[in-house]
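The structure under discussion appears below in the form of structure tokens.
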Amino acid sequence: MTSSNTLQKAIDLVTKATEEDKNKNYEEALRLYEHGVEYFLHAVKYEAQGERAKESIRAKCLQYLDRAEKLKEYLKKDQKKKPVKDGESKSDDKKSDSDSDSDDPEKKKLQGKLEGAIVVEKPHVKWSDVAGLEAAKEALKEAVILPIKFPHLFTGKRIPWKGILLFGPPGTGKSYLAKAVATEANNSTFFSVSSSDLVSKWLGESEKLVKNLFDLARQHKPSIIFIDEIDSLCSSRSDNESESARRIKTEFLVQMQGVGNDMDGILVLGATNIPWVLDSAIRRRFEKRIYIALPEEHARLDMFKLHLGNTRHQLSEQDMKLLAAKSEGYSGADISIVVRDALMQPVRKVQSATHFKKISGPSPTDPNVIVNDLLTPCSPGDPGAIEMTWIDVPSDKLGEPPVTMSDMLRSLAVSKPTVNDDDMVKLRKFMEDFGQEG
């Protein structure tokens, strides 16, 4: 769409809005005014040539926004009276402001939208389920668990952390750690929000959502606000960013600073894979910045054991150690994928087998009963091999083939790590400059 087309579209929309306004179709007029302003702002940002043209469009935007706000106020008051006229005194507006905040339907609507971000059920992830990351766990216990359990410890100048940033390569357990915090902080309300929960297409609504998020957190103290991929909301300020993004960032800064509000009992927990794009003022609000690195060998060993669980396998402790050594550079998520792929290998053996043989083992229907007529895949040369496919095997007679070391090595060979060296260099540089190791 060219500049003239965008501007013309904006002019057409506000012209229609004015007509609907005159005809007292206020809801339609409000919709058209807001739509028109969006087109005007698009033209200012991307297409308007010259500062004078931009100033002219901005002045028009303010005029139409002012009228839209008055219409919104009128529609909010469910009374049969005329709307505030253009240029009329704002005394009526002041009267409406005197109404109780708790009765504000717009606030209720925004808070209702945010209620969906509250994790009502605990995720059931314990500290022991998170392999490694001891420094990160200790910092989170210090910030969340101890102040709730021993509030008398954190008085006077000794105050708990208000903001913690978890940064590191993708798949290292940042979100998983947040789930563990939600589980262990029994008395806390856990808000898990993403950028989509806070960004709205309506002008001015996004920053109201941010404000209402913190208001909700204050109402449900003690509370934890977890913002995943915080870089999508709070990247560095620049000339070419939208006005909406700038306002969201400003509201975040105001709320996290606690200007005019109390931040006691509220922890903001952020997670990002690309911390270097965060705005410096936002970075300062996160007092603790913890680097969640790729797992070390002992942590990778624990991860292989955790992901295998009680699945039938033939891996020895030595095999596990070898897998941990061979998986350097793999994140926790990468190891999870390797094990999941290896766990599918017995299923593939069943699918491709042309011969089965009888074995004894626990019954698939009752593991406490040992039966002697289970069928498991085998090679054609095995003693007792019966030529058949999985279709011929009764559902309660299949003997599950165990996961073997060769299955794990095959999966490790085909599943590559997802973290690249360039990102690791940037993350280590950020950690050296601003963070601490987790």
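For all residues, glycine too, the Cβ spot is worked out from N, Cα and C.
Residues as originally present; substitutions not included.
Averaged across the domain 'MIT' (7-73), the predicted model reaches a pLDDT of 79. If you look up Swiss-Prot, you'll see 7-73 marked as domain 'MIT', on the strength of sequence analysis.
Residues or ranges marked as ATP binding site by Swiss-Prot on the basis of sequence analysis: G168, P169, P170, G171, T172, G173, K174, S175. The 10 Å shell around the Cβ of P170 (ATP binding site) contains 17 further Cβ atoms across the protein chains shown. According to its DSSP assignment, P170 (ATP binding site) is coil.
For the mutagenesis result K174 to A, the note given in Swiss-Prot is Loss of ATPase activity.
For the mutagenesis result E229 to Q, the note given in Swiss-Prot is Loss of ATPase activity.
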- Message: Give me the sequence-ordered set of same-chain residues, not including G168, P169, P170, G171, T172, G173, K174, S175, with a C-beta within 8 angstroms of the centroid of the ATP site's C-beta atoms.
- Response: A271, N273, I292, S331, G332, A333
- Item | Entry from the binding-site residues list T172, S175 having the most other CB atoms no farther than 10 A | T172
- P169 (ATP binding site), Cβ-centred 10 Å count of other Cβ atoms over all protein chains shown, is 24
- Task: Only counting partners 6 or more residues apart, tell me which same-chain residues put their Cβ under 8 Å from the Cβ of G171 (ATP binding site).
- Result: S331, G332, A333, D334, T418, V419
